[in-house]
Amino acid sequence: MDSLWAAIAALFVAAAVVVRGAAAADDAQLLEEFRQAVPNQAALKGWSGGDGACRFPGAGCRNGRLTSLSLAGVPLNAEFRAVAATLLQLGSVEVLSLRGANVSGALSAAGGARCGSKLQALDLSGNAALRGSVADVAALASACGGLKTLNLSGDAVGAAKVGGGGGPGFAGLDSLDLSNNKITDDSDLRWMVDAGVGAVRWLDLALNRISGVPEFTNCSGLQYLDLSGNLIVGEVPGGALSDCRGLKVLNLSFNHLAGVFPPDIAGLTSLNALNLSNNNFSGELPGEAFAKLQQLTALSLSFNHFNGSIPDTVASLPELQQLDLSSNTFSGTIPSSLCQDPNSKLHLLYLQNNYLTGGIPDAVSNCTSLVSLDLSLNYINGSIPASLGDLGNLQDLILWQNELEGEIPASLSRIQGLEHLILDYNGLTGSIPPELAKCTKLNWISLASNRLSGPIPSWLGKLSYLAILKLSNNSFSGPIPPELGDCQSLVWLDLNSNQLNGSIPKELAKQSGKMNVGLIVGRPYVYLRNDELSSECRGKGSLLEFTSIRPDDLSRMPSKKLCNFTRMYVGSTEYTFNKNGSMIFLDLSYNQLDSAIPGELGDMFYLMIMNLGHNLLSGTIPSRLAEAKKLAVLDLSYNQLEGPIPNSFSALSLSEINLSNNQLNGTIPELGSLATFPKSQYENNTGLCGFPLPPCDHSSPRSSNDHQSHRRQASMASSIAMGLLFSLFCIIVIIIAIGSKRRRLKNEEASTSRDIYIDSRSHSATMNSDWRQNLSGTNLLSINLAAFEKPLQNLTLADLVEATNGFHIACQIGSGGFGDVYKAQLKDGKVVAIKKLIHVSGQGDREFTAEMETIGKIKHRNLVPLLGYCKAGEERLLVYDYMKFGSLEDVLHDRKKIGKKLNWEARRKIAVGAARGLAFLHHNCIPHIIHRDMKSSNVLIDEQLEARVSDFGMARLMSVVDTHLSVSTLAGTPGYVPPEYYQSFRCTTKGDVYSYGVVLLELLTGKPPTDSADFGEDNNLVGWVKQHTKLKITDVFDPELLKEDPSVELELLEHLKIACACLDDRPSRRPTMLKVMAMFKEIQAGSTVDSKTSSAAAGSIDEGGYGVLDMPLREAKEEKD
């Protein structure tokens, strides 16, 4: 009998082996079929069906059977039809991931197919070309009967609309992620509810375009619901969520919801996390509702309009770990019911940007798990409780802009993990407690605008993590500790407006080159730019920690009302260095510092802003400062400096300099940017001369001591002069000879003899009425037409107001970061465009006028000409030629504007024209002009479809920090900003080249630079193209171009190479715009298009207003990374 049972068992084992082997063979066969169906064969190179399923790339096996397969991130470029016919059929696979694998096609291709019986988790996320309706999703879930987790986030679900019926739907799913798709209609969501989506435990519909919340039925099993980032408006309908009593997480943030706190939520007694932030809710919080939500661990109501006091029932929630009520209008005191439980788990308390009063209650000290405490921008008074030192886990203590008094408690030294101590804008007194030296993790110390005194402690130099030190606007005295140079992480040092004396320690530069990568990471900040010329405040501006605060609410700061903060910029304190890391901001102004400026400060390779003004500094300006290659702002005004301005400063790309009120002498260097600044920046230096100051008088009397040496030099000088005159004569003869051979250019493209524009050294007659008259006045508008080639008629303010119908919205044809643009027809019939600039309260009349005179002289066929400008009070208006077809963005992405498509010939002409205009700014103007915001909306199209670059001078109208601190505003537009701008405040011509590369991609692909529908939330056009260039490269081109003329494919590829070169991550490897033009010319030279087209294209390149390609190749010196 035993032998019989043994024989039967052996038969079963053998049968199992046979079945397993057959199943494995079936899996291998399906994988081989899939491999053959994948267009990108290189992605699965090295495997064939004979290798077995377990050796397939991304395979996971258990006991010899294929149980999981992950091809996430592999650029398959496969059709979903092939996936459904092969990978979904794998019999033993439990987990299948094709996340970000470039799968495309329709989800409906799975219709009729059956999934493998073991499949439990399917991840198809991040495939932007995978499209279908929510009904297709339900059908896929039904086809895979055992499926529990389905992830389709970042695809194109919703692009197709649902039909009728409901089907078995989603009932079997445990988790469904449809976030970041295209679900728009309310009917889609209602269909899903009818199809049983309420039975799904985890449902993520964030980042779609849903506009309403239907009533969820049969949703007792729903535990997680995320509808954030949609377009839901109005109040949450009563009863919409009342059946979902099992909900543990509800996220309705970033919508347009309004009304009072939704009453239904009080019935969701199982809630662990509730997020209603970034909506328009208002009214008081119902205390009785929160009394029922005893399981809440996270509550976020920030960025709403809730008011009244904070209910005790909120503060005393027993399980609460995170409480964020920031940016509302709560009033009253901080509840004393906080952390009543000695075992409180609260680790985040955000109450900033409200109207809270009273003191900091002792109850806060009971929150022993607290990691982050932010009470900034309130009206909290009293002293900082010494008991806060009991919060041993605290990392962030942020109390700026309150009414706190008294001394900084020494007990804070017990918080040895403290990283951010931010107490600006209070009334604190005393000195910095020496005990704080124990807080060795401090990263950001900000004590500005208090009444602190005493010396700056030398022990600060021992804080190896210290990155930001702000002690400005206090009464600190004594010398600057040389030990600060030992702070190897220090990037921001602001000591302005104190009573410091002694010399500037050369040791401050010791940390240069010793910094690590990623020193300060992740803290939101706002930088308030201060216009010192008309302000009661001092220094270049104020850096504030800015977590969960509305920018508009900064107007409540008394200091902002006193100071003339011209602009504010929001960003994140994340800074990395490629090499030679150093300080980036140094402000020691308004002190009593004396002695010479140490030349070692020039060793700070990344230093961008240096303000040493309003001190007692003496000696000469060290030429070594010019070794700080990234220096953008330099203020040495109101000192006792003498000697000349170093010629080495000509190599700096300065955007702001102030050397006024010193004892400097000599000539202002003409090279570089120094001569482009207004004379106010050099005034009150009795020995200084040269533009923009009066010219140097070389015949002025000399002292007797100098007479003999000058006599000895006379012979040599006369010889040099004769040589120079002869050389000048030869140059003139050559120029005349060349000029006689060149055909006349159009009048509007008149050039200087050497094709180079130099800033004006003289001022033509102008119309000097200052435009301060009211509308009823008869005085002429102050329009400066110096060197403008086609003077406008005499215009009054009333003329422009009448031409734009009072700047009526109906006349507005555009809007951007610099202001609104209006179409206007003047009385003589001429149609112009009038740009009404945003108010620039920090821009003086002289600076504005000088800049306008410079911009007005720049004429080129591919630049939009400035016809005139005017100013009245704070108003600034610019008058331009009107461009009939608007911008390239309008023409390319909104074709109804001109009612026609752009074929490749037109796009090529636009690409070359825009490049020519930008090359002219970079290489034909001295100093060169950096556009700073090159994008398709700044490429205008005239009636001949000729590209004209606009706004090329706008960034210079703003102050340096406008163009060097805010990559999110003036220094670029999302999608066009080069990667280095996120690490450096400094704009360069190579940044413009990158932005031009994006414009060229737009012309080639027909796609905008950013579109989450096409590229996903974390991608853009550049990233999308770079992904596709690894696959079938021609897929990136606009299908309309190849459909119209397949023969242009090779030419498109050549232009794509140019675009990719412009988009190199390393600026030094990008071509100059002159090189780009040369590459265009090479393409034309080798083009196989017909002679007529070729001739036209060649003309479009060579006929630049000033012969950009014919000029000697004066390649700009490469910027060092």
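In case you wondered, yes, glycine gets a Cβ from its N, Cα and C as well.
Here the residue is the original one, but Swiss-Prot notes a mutagenesis experiment at this spot, His420 to Pro: In d61-3; severe dwarf phenotype. Sterile plants.
According to Swiss-Prot, the mutagenesis experiment Gly522 to Glu carries the following note: In d61-8; mild dwarf phenotype. Fertile plants.
Sequence annotations record features per position, and here Swiss-Prot assigns brassinolide binding site to Tyr525, Tyr569 based on similarity to another entry. Under DSSP, Tyr525 (brassinolide binding site) is assigned to a strand (E or B) in the three-state scheme.
Record note (Swiss-Prot) on the mutagenesis of Gly539 to Asp: In d61-9; mild dwarf phenotype. Fertile plants. Neighbour density for Gly539 (mutagenesis position): within 10 A of its CB lie 25 other CB atoms from the protein chains shown. Under DSSP, Gly539 (mutagenesis position) is assigned to coil, being neither helix nor strand in the three-state scheme.
Restricting the average to the domain 'Protein kinase' (807-1083) gives a pLDDT of 78. Per Swiss-Prot, the feature domain 'Protein kinase' maps to 807-1083; the stated evidence is sequence analysis.
Annotation note: Ile813 (ATP binding site) sits in a strand segment as assigned by DSSP. The ATP binding site annotation in Swiss-Prot covers 813-821, Lys835, 881-883, 887-890, 933-938, Asp951.
Where Swiss-Prot documents Thr854 to Ile as a mutagenesis experiment, the accompanying text is: In d61-10; mild dwarf phenotype. Fertile plants.
The active site, proton acceptor annotation in Swiss-Prot covers Asp933.
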What does DSSP assign Met883 (ATP binding site), in three states?
coil
Comparing the Cα of Met934 (ATP binding site) with the Cα atoms of the recorded positions His420, Tyr525, Gly539, the shortest distance belongs to Tyr525
Comparing the recorded positions Glu889, Asp933, which residue's C-beta has the most other C-beta atoms within 10 angstroms in this structure?
Asp933
Counting other CB atoms within 10 Å of each candidate's CB, the least crowded of the binding-site residues Ile813, Met883, Met934 is Ile813
Rounded Cα distance, in Å, between Ile813 (ATP binding site) and Asp933 (active site, proton acceptor) is 19
Spatially, which candidate from the recorded positions His420, Gly539, Asp933 is nearest to Glu889 (ATP binding site), comparing Cα atoms?
Asp933
Which whole-number value in Å describes the distance between the Cα atoms of Asp933 (active site, proton acceptor) and Lys835 (ATP binding site)?
16
So Ser937 (ATP binding site), by the Cβ count within 10 Å over all chains shown, scores 20
Can you tell me how far the Cα of Ser937 (ATP binding site) sits from the Cα of Gly539 (mutagenesis position), in Å?
36
Out of the binding-site residues Gly819, Lys835, Met883, give me the one sitting nearest to His420 (mutagenesis position) by CA distance.
Gly819
Cα of Gly819 (ATP binding site) to Cα of Tyr525 (brassinolide binding site): how many Å, rounded?
25
Rounded to the nearest Å - Cα separation of Met883 (ATP binding site) and Gly539 (mutagenesis position):
42
